[in-house]
Amino acid sequence: MDSSGASSPDMEPSYGGGLFDMVKGGAGRLFSNLKDNLKDTLKDTSSRVIQSVTSYTKGDLDFTYVTSRIIVMSFPLDSVDIGFRNQVDDIRSFLDSRHLDHYTVYNLSPKSYRTAKFHSRVSECSWPIRQAPSLHNLFAVCRNMYNWLLQNPKNVCVVHCLDGRAASSILVGAMFIFCNLYSTPGPAVRLLYAKRPGIGLSPSHRRYLGYMCDLLADKPYRPHFKPLTIKSITVSPVPFFNKQRNGCRPYCDVLIGETKIYTTCADFERMKEYRVQDGKIFIPLSITVQGDVVVSMYHLRSTIGSRLQAKVTNTQIFQLQFHTGFIPLDTTVLKFTKPELDACDVPEKYPQLFQVTLDVELQPHDKVMELTPPWEHYCTKDVNPSILFSSHQEHQDTLVLGGQAPIDIPPDNPRHFGQGGFFSTLCWQDQKSEKSFCEEDHAALVNQESEQSDDELLTLSSPHGNANGDKPHAARKPSKKQQEPAAPAPPEDVDLLGLEGSAVSKNFSSPAAPPSNSELLSDLFGGGGAAGPVQSGQSGVDDVFHPSGPTSTQSTPRRSATSTSASPTLRVGEGATFDPFGAPSKPSGQDLLGSFLNTASASSDPFLQPTRSPSPTVHASSTPAVNIQPDVSGAWDWHTKPGGFGMGSKSAATSPTGSSHGTPTHQNKPQTLDPFADLGTLGGSSFASKPSTPTGLGGGFPPLSSPQKASPQPMGGGWQQGGGYNWQQTQSKPQSSMPHSSPQNRPNYNVSFSSMPGGQNERGKAAANLEGKQKAADFEDLLSGQGFNAHKDKKGPRTIAEMRKEEMAKEMDPEKLKILEWIEGKERNIRALLSTMHTVLWAGETKWKPVGMADLVTPEQVKKVYRKAVLVVHPDKATGQPYEQYAKMIFMELNDAWSEFENQGQKPLY
């Protein structure tokens, strides 16, 4: 007898002897546990009943179209069962309404039903539940499905297991591989997860999909028939499955298919218990197997009750499954890591670097097989993947959804999808330089519209699909049409790395580039026509911020913005020096960054000279190193245009203040750089400029050396004179400027923006009224003069939730969608649902009065209001009415919320 029970601190000595004390205390704990378990069971059963009735009432079926001709569903039942959504009569009605006399059902579960329900077109496969199917059966079912689809273009296959997850998914994935849609398991699994989430494929399932790929490869692999001897199994480190979490008591089972042929399980006392200190588990087997082999290891447990009943329980540690025909002939050791093992569901029970090792040996002679495998003498080269679809567009969309590029676009390497494995898919027999791309440009080129012919596109070999109805292996093996180019192209010199820096002299036809950021901003502010495309005889700048876009997308790789604008040193024209603080000779004195967005004046811009130089060497050592990034927000010369903001620069003849030569004018560096000097004067003027305003008074920065000034100011250079200009001078006559050091011209940071009409007592109200208007359109005065509105029209959904609602509204019943919007954020919250029920009731309902949250504080109030709501929306009162189904859905939501309210103890609101 264990002494721990007698010495337990919760036992009182007044209860008597040790045995009766233990029985009494144990009985109390037993009934307490029984009460808790019974309560949880009833709660779970009640919730499952409600969910089942809800789903049945709403007409939901567990029914998924993986393709238009492959359907997956869960098990159909003849009777109502808890937790099952598919009733056989509903499924038959649905299939007969859409695919009458053109569907066949494949039952993969060991459970059966009356096949007459589906017009006796049911194939019983009886696959095991927690294992992968045998390779023989998997291949045979795929071949049967293909033959059925081949008979009539309207035929469809309906696949189901118990839950419509793992077994159904491996069959559909194998069917994709069988029809040459995919040549690797990865895209097939991704497509299955996209179409039916939560399929739960185990590593053994994926392994068998790989076997199907080997059987259906260009050079198909044929499994051998040599028996395999498993000498021993080694597990390291020792997993933690006992109560102390320091070891386990393992035994091993070996199965061929579903038949157990060997086990090491013995009497509990005779079995060895392994501890963490042992380091590994070693179990000798010496069993010979052939075909589909399953190796499972269990932990044997024994409790006091099981000892009295002479029973033991077990917990599965892991399971692995493989086919002996795919093991290489010289293999002696098979290693499986934790991601390659099945049934490893509790990660904390497995130490790091957990692995299983099988010591094996292949026999030299083949075993005579009773049945010929279905893959023998079966040619799959004529199998067309288009048989899985009803249209070519569906075929293309499925390839994209599975993570593989469509057949008319060069795909990535399937082994390293999405990681730039592009050059491995090129057909090097066709030496066209137009098909040489940078890896970083591949993703951008795929998304652009291409003007190439089909023959040019076929020069990029695709390992997965076929095009234009050719044979399915035309994509795997290049045909004559792929090897012979449509028209020989002259050899061209391509600078892949951009080391030479010179533009290609030959002009190529390139697809129209989408508008860049600078073009969009240029059109927005009225200066879109300033820049034109770079001619073929000139050296253009391949800048992503340039309005004309890159010069070519096929002949030369696209340079990044960093390589064109952020060079460490800049080459300046001959004899020219660069002063970053001096004013340039352009007509607009403050156009520091506008030259990056205007190509019309690029010939005289010292900033663009280094990017046009074919040599990366520096020719002006006296030039300081400047790092300039193109600014897509616009130039600084927006004040020179009478219409407001302008992106491009004007010529020297349009401004009386600019110089006509290209040499930069040097000026003294200003002593004060105060960009906030005019912040206090923004309240009294509008940003919209007037056409009749004199030069420099258009609501912006005045040009340098403006004729409006009486004399040059010693402290008003470059930035400060334009930045400190008083904006309110646009409303008064021009005045001669005073020296910058005078107190009248200094910036005032204490201005309170009190330019409001009315007296001192009325200003608070006026400010409150104007605040809302300013928030509604803060920049309306800027854009109103240019023909734009400050209010952005909402033409589409702006959030993910709105986009999801928009998609649901296309397919879902409007009444159901309204119910979902009602319960959003209020799931099973009885108070929230009752207080908002008036928003979801049907038209014409006048009995229900809106209830506030203040009337739902106590449980009694909630109960009273809930009963009133039930009387209003009860389905029995809506029998025969057009809103009967709608009332039933409202009633179900209220019923679920009330059940949750009762389960939580009917707590008051506060």
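Glycine is treated like the rest: Cβ placed from N, Cα and C.
The active site, phosphocysteine intermediate annotation in Swiss-Prot covers Cys161. Under the three-state DSSP scheme, Cys161 (active site, phosphocysteine intermediate) falls in the coil class. Long-range Cβ proximity for Cys161 (active site, phosphocysteine intermediate), meaning a same-chain Cβ under 8 A and a gap of 6 or more residues, is found for Ser74, Phe75, Asn107, Leu108, Ser109, Trp127, Ala167, Ser168.
Annotation source Swiss-Prot lists domain 'Phosphatase tensin-type' at 52-219.
The domain 'C2 tensin-type' feature in Swiss-Prot is assigned to 225-363; the stated evidence is sequence analysis.
In the predicted model, residues of the domain 'J' (846-910) average a pLDDT of 88. According to Swiss-Prot, the domain 'J' annotation covers 846-910.
Arg301 (mutagenesis position) is surrounded by 16 other CB atoms, counting those within 10 A of its CB over all protein chains shown. Reduced to three states, the DSSP call for Arg301 (mutagenesis position) is strand. Here the residue is the original one, while Swiss-Prot reports the published mutagenesis Arg301 to Glu with the comment Impairs recruitment to the coated pits; when associaited with E-307 and E-311.
Record note (Swiss-Prot) on the mutagenesis of Arg307 to Glu: Impairs recruitment to the coated pits; when associaited with E-301 and E-311.
When other Cβ atoms within 10 Å of the Cβ of Lys311 (mutagenesis position) are tallied across all protein chains shown, the result is 11. Under its mutagenesis entries, Swiss-Prot includes Lys311 to Glu with the note: Impairs recruitment to the coated pits; when associaited with E-301 and E-307.
DSSP assigns Lys847 (mutagenesis position) to coil in the three-state reduction, outside any helix or strand. For the mutagenesis result Lys847 to Cys, the note given in Swiss-Prot is Strongly reduces interaction with HSPA8.
Quoting Swiss-Prot on the mutagenesis of Lys849 to Cys: Slightly reduces interaction with HSPA8. Note: Lys849 (mutagenesis position) has non-local neighbours His838, i.e. same-chain residues 6+ apart with C-beta under 8 A of its own C-beta.
For the mutagenesis result Asp876 to Ala, the note given in Swiss-Prot is Loss of interaction with HSPA8. With a 10 A radius on its CB, Asp876 (mutagenesis position) counts 9 other CB atoms from all the protein chains.
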> Nearest to Lys847 (mutagenesis position) in three-dimensional space, by Cα, is which of the mutagenesis positions Arg301, Lys311, Asp876?
Replying inline: Asp876
>> In whole Å, how far does the CA atom of Arg301 (mutagenesis position) lie from that of Lys311 (mutagenesis position)?
In response: 9
> Relative to the Cβ position of Lys847 (mutagenesis position), how many further Cβ atoms are located within 10 Å?
Replying inline: 9
>> To the nearest Å, how far is the Cα of Lys311 (mutagenesis position) from the Cα of Asp876 (mutagenesis position)?
In response: 53
> Going by DSSP, how much of the domain 'C2 tensin-type' (225-363) is helix, how much is strand and how much is coil, in residues?
Replying inline: 20 helix, 69 strand, 50 coil
